[in-house]
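Notes for the one structure printed next.
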Amino acid sequence: MTAMLTLETMASEEEYGPRNCVVCGDRATGYHFHALTCEGCKGFFRRTVSKTIGPICPFAGRCEVSKAQRRHCPACRLQKCLNVGMRKDMILSAEALALRRARQAQRRAEKASLQLNQQQKELVQILLGAHTRHVGPMFDQFVQFKPPAYLFMHHRPFQPRGPVLPLLTHFADINTFMVQQIIKFTKDLPLFRSLTMEDQISLLKGAAVEILHISLNTTFCLQTENFFCGPLCYKMEDAVHAGFQYEFLESILHFHKNLKGLHLQEPEYVLMAATALFSPDRPGVTQREEIDQLQEEMALILNNHIMEQQSRLQSRFLYAKLMGLLADLRSINNAYSYELQRLEELSAMTPLLGEICS
């Protein structure tokens, strides 16, 4: 719809000359949220109007809003956006936005060849190689981090749970280990290393927990709803015993059941993780355009791989479902930070995880 309106704007410019943003007077690019605006005011309105606490004008709402002055007073700029008819209800939720992007990428992919080109195949192999070296084998190594005896499969379900401290210590150790392996995985990717160190850190802090759960899903059993890591068996009850809130764990279980039910192949898991990694909207990111292009490339390869490998019936909505699950992971990621702050003992044991979730 936006593209169509932008084309209409271009056509009207040829007939009537350039049209200006009704908020600041800059050149308008189309109708955004029900008003003819520039890209700057469109982005400002999306970022600002949904905040719980809005900006306050120190000059009683009398500031001029123009192209030159629009950044000086966010409160007056926001009020003018509302006065000219921009509507909050037209802003898509994170999930709806992810699904729209998924549909857009799917349409682009359908126009392009569904066969991966040589460069894309090589990129998939690089991702798989890094995943095989650092992430795939890490679950079998959990046993080296002093697990309580009742976590061993041959003890379950008979062995009663022991005191919580050994379990918390084990959880802290394996979470730190997983984050370390995910860092090694990303550092093994030339595209990731090509970014500035500041952006590498910002992307890792934003995506580490999401990549962790995408990878952990490979150990999840849909029938028992347990995670099997080498000789160890983890149940959601173990996390409850350690102090995690039941509602938080329910959202994690829901995610893993939905993802496991899609029966992904290893390349699809890895490409999903790469799509999460290269997210240009993480806090602190500076090279947004470059990272956005990287994410679009990963998403396009993921969609083409699905269309190439899966049956037509199975693949029809798979890509859109994966994009929706990535949106769910954002919510889990945010909730994980709060849980870590609440569990002070676990937080104290995992400084690396605390830094990632800060």
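We number each residue from 1, going along the chain as drawn.
Cβ from N, Cα, C; glycine included.
Taken from Swiss-Prot, the feature domain 'NR LBD' applies to 119-358.
For the mutagenesis experiment PHE171 to Trp, the note given by Swiss-Prot reads: Diminished binding of coactivator NCOA2 in the presence of TCPOBOP. When other Cβ atoms within 10 Å of the Cβ of PHE171 (mutagenesis position) are tallied across all protein chains shown, the result is 23. DSSP assigns PHE171 (mutagenesis position) to a helical segment in the three-state reduction.
Here the residue is the original one, but Swiss-Prot notes a mutagenesis experiment at this spot, ASN175 to Phe: Diminished binding of coactivator NCOA2 in the presence of TCPOBOP.
Quoted from Swiss-Prot, the note attached to the mutagenesis of LEU216 to Phe states: Diminished binding of coactivator NCOA2 in the presence of TCPOBOP. For LEU216 (mutagenesis position), the same-chain residues that are 6 or more apart in sequence and have a Cβ closer than 8 Å to its Cβ are PHE139, MET178, PHE227, HIS256. DSSP assigns LEU216 (mutagenesis position) to a helix.
Shown in sequence order, LEU151, ASN226, PHE227, PHE228 are the residues of the chain, 6+ apart in sequence, with a C-beta less than 8 angstroms from the C-beta of TYR234 (mutagenesis position). One entry in Swiss-Prot concerns the mutagenesis experiment TYR234 to Ala. Its note says: No effect on binding of coactivator NCOA2 in the presence of TCPOBOP.
Swiss-Prot gives this note for the published mutagenesis LEU346 to Phe: Dramatic increase in binding NCOA2. Little effect on binding of coactivator NCOA2 in the presence of TCPOBOP.
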Fill in the blank from the handout: TYR234 (mutagenesis position) falls, by three-state DSSP, under strand
